[in-house]
Amino acid sequence: MPSIRLADLAQQLDAELHGDGDIVITGVASMQSAQTGHITFMVNPKYREHLGLCQASAVVMTQDDLPFAKSAALVVKNPYLTYARMAQILDTTPQPAQNIAPSAVIDATAKLGNNVSIGANAVIESGVELGDNVIIGAGCFVGKNSKIGAGSRLWANVTIYHEIQIGQNCLIQSGTVVGADGFGYANDRGNWVKIPQIGRVIIGDRVEIGACTTIDRGALDDTIIGNGVIIDNQCQIAHNVVIGDNTAVAGGVIMAGSLKIGRYCMIGGASVINGHMEICDKVTVTGMGMVMRPITEPGVYSSGIPLQPNKVWRKTAALVMNIDDMSKRLKSLERKVNQQD
């Protein structure tokens with residue numbers, strides 16, 4: 001279990017310490033579950049009333065909240081961001097031994113950097129290059145001539161097809177498949193003719209991809225995931241999609257082929273986005289958005305009808321279904337009124 005003096009933690013976080021710097025911090029916890037040795041954080045003033053009951057040894061908070069502190073405190077401008085950084089310092093995620101499991105199958109032509117770890121039953125094919133400190137989990141498959149940059153980690157049972165490039169310090173969770181064939185077919189009088197998918201997938205640095213997500217290889221050009229992109233679980237990224245730097249994609253999103261998304265976008269969960277179009281930088285699509293046309297202006301976009309009681313929803317749906325007829329009737333009435341005038 002990691003541990004650190006509160007004063008040392010404050011220094012690493014560039015936080016202002018109030019209280020005993022010799023307190024030993026052993027973990028991060030919520031305000032409700034924290035015990036002695038834990039540090040917690042407060043991001044909303046409405047939780048001030050809970051500070052008296054909180055048993056944490058220290059709390060991360062803003063200057064405005066400091067008068068309400070009942071324990072040692074670290075004062076920062078952004079408690080939530082500080083929480084993320086101190087959670088990294090006190091991370092308890094298991095780290096594998098820096099070795100290669102006897103059951104791993106590694107082609108003789110593969111190039112392995114220093115301190116590479118390869119888990120049981122993993123397969124590394126010919127021409128693969130693994131950078132320094134790469135971790136390949138048990139049961140992973142890395143196809144021919146693929147490259148994985150230094151410090152990247154594949155959790156168990158990740159599949160990386162041939163000719164894929166993954167940058168440095170990336171994290172890919174279990175069950176994800178990168179580089180499978182895109183959905184490319186031509187129709188010959190009712191019969192589907194497969195189009196070989198000869199593009200690649202290029203993933204930048206510091207990319208994180210959740211569990212059971214699929215990123216298809218390009219048909220001709222490459223599918224590209226920019227630097228700093230984060231993609232949640234169970235997303236489908238079709239062939240030739242380009243996602244710009246530092247864009248965030250929540251769970252269950254489906255992106256059709258040849259879509260281009262700009263930088264610093266946020267795509268809400270379960271959204272569906274049409275292909276062969278562009279979304280500009282700094283666009284937010286709220287959850288379950290259906291994006292059928294290009295977006296050319298930054299901003300927040302939504303679609304669909306939010307949850308309603310069923311009886312109300314049925315009436316709303318009926319109104320929507322009849323809106324064209326009602327519009328025609330209204331225009332007809334307007335013409336009659338104008339004629340009377």
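Placement of Cβ uses the backbone N, Cα and C atoms for every residue, glycine included.
Quick caveat, the model's predicted, so the values are computed rather than measured.
The mutagenesis experiment Phe41 to Ala is recorded by Swiss-Prot, whose note states: 30-fold decrease in affinity for UDP-3-O-((3R)-hydroxytetradecanoyl)-GlcN and 5-fold decrease in catalytic activity. If you draw a 10 Å sphere around the CB of Phe41 (mutagenesis position), it holds 25 other CB atoms from the protein chains shown.
According to Swiss-Prot, the mutagenesis experiment Gln165 to Arg carries the annotation: In firA200; confers temperature sensitivity and reverses the rifampicin resistance of rpoB mutants. Within the same chain, residues at least six positions away from Gln165 (mutagenesis position) with a Cβ under 8 Å of its Cβ are Ser146, Lys147, Arg200, Val201, Ile202, Ile203. In the three-state DSSP scheme, Gln165 (mutagenesis position) is classed as strand.
The annotation that Swiss-Prot gives for the mutagenesis experiment Ile172 to Phe reads: In firA201; confers temperature sensitivity. Its Cβ taken as reference, Ile172 (mutagenesis position) is surrounded by 28 other Cβ atoms within 10 Å in the chains shown.
A mutagenesis experiment is reported in Swiss-Prot for this position, Gly228 to Asp, and the note states: In firA200 and firA201; confers temperature sensitivity. Under DSSP, Gly228 (mutagenesis position) is assigned to coil, being neither helix nor strand in the three-state scheme.
Looking at Swiss-Prot, the entry for mutagenesis of His239 to Ala says: 1000-fold reduction in catalytic activity with very little effect on substrate affinity. Mapped onto three states, the DSSP output places His239 (mutagenesis position) in coil.
For His239, the entry in Swiss-Prot reads active site, proton acceptor, with the evidence type experimental evidence. Here His239 (mutagenesis position) comes close to Asp181, Gly182, Phe183, Gly184, Gln197, Gly199, Asp216, Arg217, Gly218, Ala219, Thr223, Gly257, Ser258: these same-chain residues lie at least six apart in sequence, with C-beta atoms under 8 angstroms from its C-beta.
Shown in sequence order, Asp232, Asn233, Gln234, Cys235, Gly269, Ala270 are the residues of the chain, 6+ apart in sequence, with a C-beta less than 8 angstroms from the C-beta of Gly252 (mutagenesis position). Here the residue is the original one, but Swiss-Prot notes a mutagenesis experiment at this spot, Gly252 to Ser: In firA200 and firA201; confers temperature sensitivity.
Record note (Swiss-Prot), mutagenesis Ser271 to Asn: In omsA; confers temperature sensitivity. The unchanged residue is displayed. Around Ser271 (mutagenesis position), the same-chain residues six or more apart in sequence whose CB sits under 8 Å from its CB are Ala250, Val253, Ile254, Val285, Gly287, Met288, Gly289, Met290, Val291, listed in sequence order.
His276 to Ala appears in Swiss-Prot as a mutagenesis experiment; the accompanying note says: 30-fold reduction in catalytic activity. When secondary structure is read from DSSP and collapsed to three states, His276 (mutagenesis position) falls in the coil class.
Where Swiss-Prot documents Met290 to Ala as a mutagenesis experiment, the accompanying text is: Change in the acyl donor selectivity, showing a preference for 3-hydroxypalmitoyl-ACP over 3-hydroxytetradecanoyl-ACP as substrate. Produces a lipid A with longer acyl chains. In this structure, Met290 (mutagenesis position) is part of a beta strand by DSSP.
Under mutagenesis, Swiss-Prot gives Met292 to Ala with this note: No change in the acyl donor selectivity. Within 10 Å of the C-beta atom of Met292 (mutagenesis position) sit 10 other C-beta atoms, taking all shown protein chains into account.
Within the same chain, the residues at least 6 positions away from Gly228 (mutagenesis position) whose Cβ sits under 8 Å from its Cβ are Gly204, Asp205, Arg206, Val207, Asp245, Asn246, listed in sequence order. Within 10 Å of the C-beta atom of Met290 (mutagenesis position) sit 13 other C-beta atoms, taking all shown protein chains into account. Nearest Cα neighbour of His276 (mutagenesis position) among the listed mutagenesis positions (Phe41, Ile172, Met292): Met292. Reported as a whole number, the C-alpha separation between Phe41 (mutagenesis position) and Met292 (mutagenesis position) equals 41 Å. A separation of roughly 29 Å, to the nearest angstrom, links the Cα atoms of Ile172 (mutagenesis position) and Met292 (mutagenesis position).
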